[in-house]
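A.B. asks: My questions all concern the structure below.
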Amino acid sequence: MAPIEYLLFEEPTGYAVFKVKLQQDDIGSRLKEVQEQINDFGAFTKLIELVSFAPFKGAAEALENANDISEGLVSESLKAILDLNLPKASSKKKNITLAISDKNLGPSIKEEFPYVDCISNELAQDLIRGVRLHGEKLFKGLQSGDLERAQLGLGHAYSRAKVKFSVQKNDNHIIQAIALLDQLDKDINTFAMRVKEWYGWHFPELAKLVPDNYTFAKLVLFIKDKASLNDDSLHDLAALLNEDSGIAQRVIDNARISMGQDISETDMENVCVFAQRVASLADYRRQLYDYLCEKMHTVAPNLSELIGEVIGARLISHAGSLTNLSKQAASTVQILGAEKALFRALKTKGNTPKYGLIYHSGFISKASAKNKGRISRYLANKCSMASRIDNYSEEPSNVFGSVLKKQVEQRLEFYNTGKPTLKNELAIQEAMELYNKDKPAAEVEETKEKESSKKRKLEDDDEEKKEKKEKKSKKEKKEKKEKKDKKEKKDKKEKKDKKKKSKD
């Protein structure tokens with residue numbers, strides 16, 4: 001491998017380019033002596049030399065460059081410093097080697113500078129570690145603690161941009177919750193089947209009498225040894241079976257004539273421990289479902305009202321976030337979750353799928369076979385609208401979702417009976433009225449007061465203008481009258497003077 005000639009170091013305050021003076025032909029460059037030299041500042045300065053340091057103009061530029069580097073892109077700032085400080089390729093020397101910390105940045109630099117070969121091997125990482133260790137001494141003009149503060153500020157800004165933290169619209173928890181809910185459903189089903197099979201050796205008839213997994217696990221914990229069941233257990237059994245004394249009595253009767261074998265206390269103890277795990281997982285699954293519903297009503301109330309909390313959460317999870325879902329067209333929302341079928345249909349030139357995740361909605365199951373595609377298209381359109389309202393409204397409310405749901409129900413009825421549906425304009429007007437109605441009385445009163453004060457101000461301005469106009473007109477009339485009087489006096493005087501002259 002070619003020796004390293006230059007080193008690129010990305011600081012939170014700017015980019016630095018170093019020239020590597022280490023004679024890498026020596027076998028020592030591959031031994032511990034190099035790492036020891038790196039730890040000593042005096043010895044490390046003999047290995048590298050600062051060529052140029054280009055500071056960022058501000059925190060915004062630093063964050064922009066950090067985002068570019070994380071995505072493996074060459075920013076304009078990085079391109080400029082490399083262009084100015086790396087020697088151009090010549091006939092004698094065609095390529096230049098540059099040590100970088102992130103190997104994903106290499107292809108982008110190679111694309112911009114074809115004569116630069118990027119290296120991120122162990123030696124390159126050791127040299128970069130040395131620069132990071134002695135940064136305050138290498139970059140002149142920096143005070144103690146400046147680099148740490150810059151790193152902290154940039155780290156917070158970068159993390160905030162990545163997480164996109166928002167108390168009201170933190171949809172990341174929804175994505176994690178729905179993924180965990182799906183996993184729990186699979187695990188509970190698998191574990192419950194194992195409990196049924198295991199306990200079935202002792203009491204095989206119970207599985208047919210009680211098909212529900214959670215109830216079965218609870219009964220296993222209560223019954224344990226089937227021989228302990230008697231008529232006194234009827235009341236407690238009925239409590240576990242939703243007060244169904246008929247099934248409880250059948251359980252007791254079957255326990256007396258059961259074909260199952262007896263099992264030891266140790267085996268029964270293990271069965272009960274596993275049944276307890278299934279019951280606790282089922283309890284946690286219920287808590288998680290309640291949490292998901294609550295979170296969906298906070299983050300995406302209209303989408304939840306329209307299509308349900310679970311399907312809405314699946315749509316958000318599949319899109320990546322509520323913002324991504326709101327940016328997608330209704331046709332994309334319609335087939336979310338059916339990508340494999342879509343690409344298979346495009347490849348074989350067959351019929352594309354009509355629905356994806358929204359297939360599990362009650363609206364599509366209610367529609368007839370010929371109307372399933374039509375209602376799925378209409379429902380996807382309303383889901384797209386609901387997600388946009390949820391994402392961009394400052395105070396999300398479920399009133400728009402309830403009106404959109406009403407429209408979908410009416411459209412479903414229209415396909416069956418031909419009854420006309422509510423128009424979009426009227427539906428939105430109705431939703432806006434409900435939205436304003438739901439606002440607190442104080443807020444509505446404040447809005448009314450603002451409107452009335454604005455109206456009063458306009459009326460006062462009109463009156464003031466009217467008064468000014470009247471004053472102006474009076475003044476003009478007065479001036480005209482004065483001019484007329486002056487003219488009349490002048491005319492009389494002139495006539496008098498003429499008569500006097502004629503007599504003389």
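The first residue you see is number 1, and the count goes up from there.
The backbone N, Cα and C atoms fix where each Cβ goes, and this holds for glycine too.
From Swiss-Prot, for reference:
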| type | residues | note |
| --- | --- | --- |
| DOMAIN | 299-417 | domain 'Nop' |
| MUTAGEN | V333 to A | Reduced growth rate at all temperatures; when associated with R-385 |
| MUTAGEN | Y355 to C | At 37 degrees, growth slows after 6 to 8 hours and cell division stops after 20 hours |
| MUTAGEN | M385 to R | Reduced growth rate at all temperatures; when associated with A-333 |
A.B. asks: Under 8 Å Cβ to Cβ from M385 (mutagenesis position), same chain, six or more residues apart: give me those in sequence order, or none if nothing qualifies.
C.D. replies: F400, L404
A.B. asks: Just how many other Cβ atoms lie inside 10 Å of the Cβ on Y355 (mutagenesis position)?
C.D. replies: 22
A.B. asks: When you measure from the Cβ of V333 (mutagenesis position), which residues in the chain that are at least 6 apart have a Cβ under 8 Å away?
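C.D. replies: Result: L315, L325, I358, A380, C383, S384, S387.
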A.B. asks: In the domain 'Nop' (299-417), how many residues does DSSP call helix, how many strand, and how many coil?
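C.D. replies: With helix first, then strand, then coil, the domain 'Nop' (299-417) has 92 helix, 0 strand, 27 coil.
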A.B. asks: Mean pLDDT for the domain 'Nop' (299-417), as a whole number?
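C.D. replies: Average per-residue pLDDT within the domain 'Nop' (299-417): 89.
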